[in-house]
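Asker: From Swiss-Prot, here are the annotated features:
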type	residues	note
BINDING	Cys96, His99, Cys118, His124	Zn(2+) binding site
DOMAIN	281-496	domain 'B30.2/SPRY'
MUTAGEN	Cys35 to Ser	Reduced interaction with NR2C2 and enhanced interaction with TAB2 and TAB3. Does not decrease TAB2 or TAB3 expression. No effect on inhibition of ROS or negative regulation of NLRP3 inflammasome activation
Amino acid sequence: MASSVLEMIKEEVTCPICLELLKEPVSADCNHSFCRACITLNYESNRNTDGKGNCPVCRVPYPFGNLRPNLHVANIVERLKGFKSIPEEEQKVNICAQHGEKLRLFCRKDMMVICWLCERSQEHRGHQTALIEEVDQEYKEKLQGALWKLMKKAKICDEWQDDLQLQRVDWENQIQINVENVQRQFKGLRDLLDSKENEELQKLKKEKKEVMEKLEESENELEDQTELVRDLISDVEHHLELSTLEMLQGANCVLRRSQSLSLQQPQTVPQKRKRTFQAPDLKGMLQVYQGLMDIQQYWVHMTLHARNNAVIAINKEKRQIQYRSYNTVPVSEIYHLGVLGYPALSSGKHYWEVDISRSDAWLLGLNDGKCAQPQLHSKEEMGIKKNLHSQIKQNVLFQPKCGYWVIGMKNPSVYKAFDECSITHNSSILVISLPDRPSRVGVFLDRKAGTLSFYDVSNCGALIYRFYDPAFPVEVYPYFNPMKCSEPMTICGPPS
């Protein structure tokens, strides 16, 4: 019993690294104890990138500087060294089970401890043997080497575990982003359908009001006619009840009234006014909207570059621009009202949106960064001034050959694209027909494809206009011009 207790105590004060009684025992934060030399060597060969080591027993990280001497364990070790008795279990372990002799030899071929009779037996005869004291240090070093290799492998496993944890976090984040993206896109689709449903319901509500007002008017007219007929019937019946003399005296008047009475059939709603609801091309709408959502992934964050211009105001976030002067600006100076967005766009795909819901005059698109004033050839500039002579050729101020790729609105019903003929390169103003006034315009630049597209975000992302110019300059800049409208234009941020 005493020997069992002694073995338990020795096990508690044995170094997990060298498997010997602890020498200069130190303890880590996890309370496991090691020889100072062993844990120092272990830390030097296995410390993490953050300067911490991992406990060889429980793998819990620890700062090397936190190792503390364990005097209590050191005292126990010193007392055990003075204890000379050999436990019964150790005595049994040191005795050959076959011959009853002490195990003093080590067979190198069979890698086992034997007694002197085993050495002479047929099983081990001729094998190289040595005293166990002679191979003690050799095999300790081998085991120590094996331990270091295993600990390195354990470190590799820990690194792999860290990599897996990072991958887990990355995947969770990516999937969460995808979940939010799916939810946002389907919310957009639901909002789109709700908007279209509301439009149709408003049309029906308006139609119902018009029809009911018309029918009510017809009912009132019919009621007036009915009252006239009944009054006349009452007069005729009254005359029939009179004496012959009295009847004949009033008959002529009553008959004239009766003969002159003509009925007009009340107006009804013609059958052609009736309409059967036809759902819009939802498939086409969704395809267009999906296309818009696909390019919205290229949303670029930009700011407006403040220019030294007294008539232009830019807010401190540099995302809103408006005309603030009440002085008359000459037509030839309108280009000065333009402001560039940054950064420059030199490659790849880029998308941004502009809120123009309150503006009734604006220009949007790209500029080559020079904002140079083009040579004017006529008095016709964006339709603001009329030609002085019908033979004067129309040219535009904002055209691709002058470094502008823009569309604009002069008033809520006139939309124009300032392009040029791909063959003659003559400037031209193209009038754009839109079903509704856009409140938000999306702009998409694809440098590789050489296209600049404008979308009506407020109308399911319908395409407004597209420039095809594979020869864009090396650097182009988003261009914003509030014209002479005092209402602001605002660069929108991406949806949250």
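Placement of Cβ uses the backbone N, Cα and C atoms for every residue, glycine included.
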Asker: May I ask for the distance between His124 (Zn(2+) binding site) and Cys35 (mutagenesis position), taken between their Cα atoms and rounded to an integer number of Å?
Answerer: 38
Asker: Given the binding-site residues His99, His124, and counting only Cβ atoms in the protein chains shown, which has the most within 10 Å of its Cβ?
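Answerer: In terms of Cβ crowding, the pick is His124.
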Asker: Tell me, roughly as an integer, the mean pLDDT over the domain 'B30.2/SPRY' (281-496).
Answerer: 77
Asker: Between the Cα atoms of His99 (Zn(2+) binding site) and Cys35 (mutagenesis position), what distance do you get, rounded to the nearest Å?
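Answerer: Roughly 38 Å, rounded to the nearest whole number.
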Asker: Compute the centroid of the Cβ atoms of Cys96, His99, Cys118, His124, then list the same-chain residues not in that set whose Cβ lies within 8 Å of it, in sequence order, for the Zn(2+) site.
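Answerer: Neighbours within 8 Å of the Cβ centroid, excluding Cys96, His99, Cys118, His124: Gln98, Glu101, Leu103, Ile114, Cys115, Trp116, Leu117, Glu119, Ser121.
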Asker: Sort Cys118 (Zn(2+) binding site) into helix, strand or coil using the DSSP assignment.
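Answerer: Cys118 (Zn(2+) binding site) sits in a helix per DSSP.
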Asker: Between the Cα atoms of Cys35 (mutagenesis position) and Cys96 (Zn(2+) binding site), find the distance and write it as a whole number of Å.
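Answerer: Pair distance, Cα basis, whole Å: 33 Å.
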Asker: Least buried of the recorded positions Cys35, Cys96, Cys118, going by other Cβ atoms within 10 Å?
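Answerer: It is Cys96 that, of the recorded positions Cys35, Cys96, Cys118, has the fewest other Cβ atoms within 10 Å.
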